Amino acid sequence: MSLPLKTIVHLVKPFACTARFSARYPIHVIVVAVLLSAAAYLSVTQSYLNEWKLDSNQYSTYLSIKPDELFEKCTHYYRSPVSDTWKLLSSKEAADIYTPFHYYLSTISFQSKDNSTTLPSLDDVIYSVDHTRYLLSEEPKIPTELVSENGTKWRLRNNSNFILDLHNIYRNMVKQFSNKTSEFDQFDLFIILAAYLTLFYTLCCLFNDMRKIGSKFWLSFSALSNSACALYLSLYTTHSLLKKPASLLSLVIGLPFIVVIIGFKHKVRLAAFSLQKFHRISIDKKITVSNIIYEAMFQEGAYLIRDYLFYISSFIGCAIYARHLPGLVNFCILSTFMLVFDLLLSATFYSAILSMKLEINIIHRSTVIRQTLEEDGVVPTTADIIYKDETASEPHFLRSNVAIILGKASVIGLLLLINLYVFTDKLNATILNTVYFDSTIYSLPNFINYKDIGNLSNQVIISVLPKQYYTPLKKYHQIEDSVLLIIDSVSNAIRDQFISKLLFFAFAVSISINVYLLNAAKIHTGYMNFQPQSNKIDDLVVQQKSATIEFSETRSMPASSGLETPVTAKDIIISEEIQNNECVYALSSQDEPIRPLSNLVELMEKEQLKNMNNTEVSNLVVNGKLPLYSLEKKLEDTTRAVLVRRKALSTLAESPILVSEKLPFRNYDYDRVFGACCENVIGYMPIPVGVIGPLIIDGTSYHIPMATTEGCLVASAMRGCKAINAGGGATTVLTKDGMTRGPVVRFPTLIRSGACKIWLDSEEGQNSIKKAFNSTSRFARLQHIQTCLAGDLLFMRFRTTTGDAMGMNMISKGVEYSLKQMVEEYGWEDMEVVSVSGNYCTDKKPAAINWIEGRGKSVVAEATIPGDVVKSVLKSDVSALVELNISKNLVGSAMAGSVGGFNAHAANLVTALFLALGQDPAQNVESSNCITLMKEVDGDLRISVSMPSIEVGTIGGGTVLEPQGAMLDLLGVRGPHPTEPGANARQLARIIACAVLAGELSLCSALAAGHLVQSHMTHNRKTNKANELPQPSNKGPPCKTSALL
């Protein structure tokens, strides 16, 4: 870390803690920041734009304009009694002359292409020509709407070509801007234009960078909003508090330079770190979003603070140096405060937005998990249990789409209410000033001189109003009126004393609801924070419980004098918990009373089964009154169901071994098993799990778990990993990814079967079946259908991508629906479905089609082992290994007529990995298809394995079990990939192929060197005690495994 960073690193932690607090209470922080910024926004804009102070009541019969403003818009003419000429006066001069005869001359032109149109009748008309009327009155009257005798409505318009005369608005804006910029030379204008172009490029880069890290719009918009809030707060501070206002022109010129210099790189880096951290976090780590935001700010905050402090010191220095230039000093002060507020808002407002983005990502990932599990055949109750476990670390209110909409609506509604009044007043002022009036000098008409008008012989002033145009009311005028009326009505309603208070109250209620939901979410977050401690307490409970059991069984023995443990309050609590649960989860009890069977049946029919003791429930099962498979549903306690089933089977099978704990059953999450992995559960089978590695695969290091009971298998694969790493690691290529299901159907005749095959092979048939199949799943996508005929039997092989799930159940659902559509919609009514699976898949059976066409993931893994490593690590030589591989794996397997078995022991590694990682063990039949190739390259050994049918998934099936899921976490591939569906399953297939590569390399080396038997004798025959059966002891049963843990 550089020296400047070291000096400010102590400032990072307060900012990181602030960011974590904001992430915990995002709605609170966002609302407070928006309210403060909105207050500053209203104050600043009212100061900079004075014309917004007009009342919005001009939508009446006559325009209600302030007299002073209307007087300024008129062209004034004066004639004294002693003169016959009219003198042009300014507004100030006309106001200084007092005369009782002051008239307003209005010129009204009716725009109509039809000369026969009936025009409205008007009062005070002194002259008319064609469709133009001149009105002379003592008060200005400009009606917005007139009605002719035939009912035609005429609407006031500046001209008849543009709605609201947007052209004039644009023209006046350009004129004002031109007047301001005329003071600059061309070089300055070029610099300003370049600054705005660079500003546009910076904004484009912001959206592009955010899109790359996973946000299409909202994070970019949030970054801009953060800077805008900082601008408004700094403008309010300098303008209202410090009385150092920066001119509007300086803001227009200087802000692009500030934005370009500072940029948005730090906000992009904060977002990138947070999203990448979220993607790297495995599902079961349960890290909270607030901790991710804390780490992001802690890692990136030093650079953020360093750069902002540098900018702030630069502006302060500039203000001191140029103190003789007030405009520049004020702008430097504004820039300084803008940086300060932007820094604070980055740790509050922007961090809160980031936390909400992460929460939404968690919701999305968890929803994908639940939908995938349900599509893969896991019952909804089990899927919900897993879904809740995955989302337990997230705030509860964000799981509800209604709550998300409520939070967003609160903020968006606030912004709309703030801007509606401003927008309405601005619209009204703009219409009045740029549409109805302009600064043109209007000449006095000639008819004034000869027209017989009373009082014109006296001292008189005539103020000529701008010419007004009226057009017949059309449809688009009505639409415009409706829009303006709605805006005006809402604006007036907001300003109403009662409604404004009601809206404020409603907004307060909205915030209170969000606060309530957030407080409710703390319960779930606190539960997850407490869960690690509760796990420790559970372990203590198990230890204390085991110790209690052993003590009760050996209480006749003398007490140990040297191992006494003091009793604490926690021990008392744990003992009470044990006593409360002992009656439910006890394996056997001699003191349990058993009621008559008839009474038990009667209670069961009244759904009182849960209130019976275990022996009574077991008695119902033994006597055939309660099915063995229905215990979980009836008892609503999966662990108790396992216990009762063991008691019942110990009687039915006359095997008291199930009463003991030699087959363990305690401390296991059977909720994940029920409906997903196994039925009639009586416990679980512990299998030793070893680990090999690290193994470098495509540049990434992995520790790979293996569950096996075969000695020296893990040690052998470990040696292979060491040799592969010495050569730089393994590289992989995935050539195919598609699970298959092969239904068989029958037609009455061969002609119809052949016609259906031709249709399915055609583009029309493929597209029709794809459309039907893809409609059944969010994840499964049909790639291709392969067909073949055997008599009138038609076999179809559906190849489908299934995301990160292995996907057999998912595909079966799509196949069933596709076959149904063929019968009902595509004209194959005479088709008979023989079986959804016609062994053309082929699943869990050796088949050449899997070896040739592939099934699941097709992976090729390769590694180059240096010659000296072959000698030093593998204790062999390159030529011997190449010769062995040809003779054994290629020629030997061919002589045996093997299909896909051109390897040494790929099934060993595949099965061990499948058991450890929750895969279907039966699918090792086709997943173990492998051909191992070796050749010598420049004295080194190049070895590869090609496995065309690895069938794996990282969600569903056995992966829902916590131990297997934890091993997937060890590899970093648990659950669905957050951004690229199927990436985790494909990576798992690569890892399995590389593990097979390591096992093949080590075993072939042992065979070439003649070490195989020796290694097995060493690892599997270490002592004679390992092979001895345990003998009963008079001192009591052996110590339980749970007690040792």
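Even glycines carry a Cβ here, placed using N, Cα and C.
If you look for the noted substitutions, you won't find them, since the model keeps the original residues.
Swiss-Prot lists Lys844 (among others) with the feature active site, charge relay system, giving similarity to another entry as the kind of evidence. The Cβ of Lys844 (active site, charge relay system) has 17 other Cβ atoms within 10 Å, all protein chains considered. When secondary structure is read from DSSP and collapsed to three states, Lys844 (active site, charge relay system) falls in the coil class.
Here Swiss-Prot flags His1016 as active site, proton donor.
What Swiss-Prot lists as CoA binding site is Ser716, Ala717, Met718, Arg719, Gly720, Cys721, Lys722, Val873, Leu874, Lys875, Ser1015, His1016. Under 8 Å, Cβ to Cβ, and six or more positions away along its own chain, Lys722 (CoA binding site) finds Val873. Classification of Lys722 (CoA binding site) by DSSP places it within a helix.
Sequence annotations record features per position, and here Swiss-Prot assigns NADP(+) binding site to Ser777, Arg778, Phe779, Asp804, Ala805, Met806, Gly807, Met808, Asn809, Met810, Ile811, Ser812, Asn1020, Arg1021 based on similarity to another entry. Taking all protein chains in view, 22 other C-beta atoms sit within 10 angstroms of the C-beta of Phe779 (NADP(+) binding site). In this structure, Phe779 (NADP(+) binding site) belongs to neither helix nor strand by DSSP; it is coil.
Annotation note: Asp188 (mutagenesis position) sits in a helical segment as assigned by DSSP. Annotation of the published mutagenesis Asp188 to Ala in Swiss-Prot: Leads to increased stability and reduced response to degradation signals; the original residue is retained in the structure shown.
The Cβ of Ile191 (mutagenesis position) lies under 8 Å from the Cβ of no residue that sits 6+ residues away along the same chain. For the mutagenesis of Ile191 to Ala, Swiss-Prot gives this note: Leads to normal response to the FPP-derived signal but no response to the oxysterol signal. The structure shown keeps the original residue.
Among the mutagenesis experiments that Swiss-Prot reports, Ile192 to Ala is described with the note: Leads to increased stability and reduced response to degradation signals. Cβ neighbours within 10 Å of Ile192 (mutagenesis position), excluding its own Cβ and spanning all shown chains: 17.
Looking at Swiss-Prot, you'll find the mutagenesis Ser215 to Ala or Thr noted as follows: Leads to increased stability and reduced response to degradation signals. For Ser215 (mutagenesis position), applying a Cβ distance below 8 Å and a minimum sequence separation of six or more within one chain yields Ala271, Leu275, Lys357.
Around the Cβ of Leu231 (mutagenesis position), the same chain contributes Leu255, Met338, each under 8 angstroms and 6 or more positions distant in sequence. DSSP assigns Leu231 (mutagenesis position) to a helical segment in the three-state reduction. Under its mutagenesis annotations, Swiss-Prot gives Leu231 to Ala the following note: Leads to normal response to the FPP-derived signal but no response to the oxysterol signal.
Same-chain residues at least 6 positions away in sequence with a Cβ under 8 Å from that of Pro256 (mutagenesis position) are, in sequence order, Ile192, Ala195, Tyr196, Thr198, Leu199. While the structure shown retains the original residue, Swiss-Prot records the mutagenesis experiment Pro256 to Ala with this note: Leads to normal response to the FPP-derived signal but no response to the oxysterol signal.
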Return one of helix, strand or coil for Ala805 (NADP(+) binding site), based on DSSP.
-> strand
Integer Å value for the Cα distance linking Ala805 (NADP(+) binding site) with Lys844 (active site, charge relay system) is 17
Do you know offhand how many angstrom separate Met718 (CoA binding site) and Gly807 (NADP(+) binding site) by C-alpha?
-> 31
Around Ala805 (NADP(+) binding site), how many other C-beta atoms are within 10 angstroms of its C-beta?
-> 31
For the binding-site residues listed here, Gly720, Gly807, which shows the highest count of neighbouring CB atoms within 10 A?
-> Gly807
Highest CB neighbour count within 10 A among the binding-site residues Met718, Ile811, Leu874?
-> Ile811
One finds that other Cβ atoms within 10 Å of the Cβ of Asn809 (NADP(+) binding site) number exactly 18
Would you kindly give the Cα-Cα distance separating Asn809 (NADP(+) binding site) and Lys844 (active site, charge relay system), rounded to the nearest Å?
-> 14
Its Cβ having more other Cβ atoms within 10 Å than any other among the binding-site residues Ser716, Ser777, the winner is Ser716
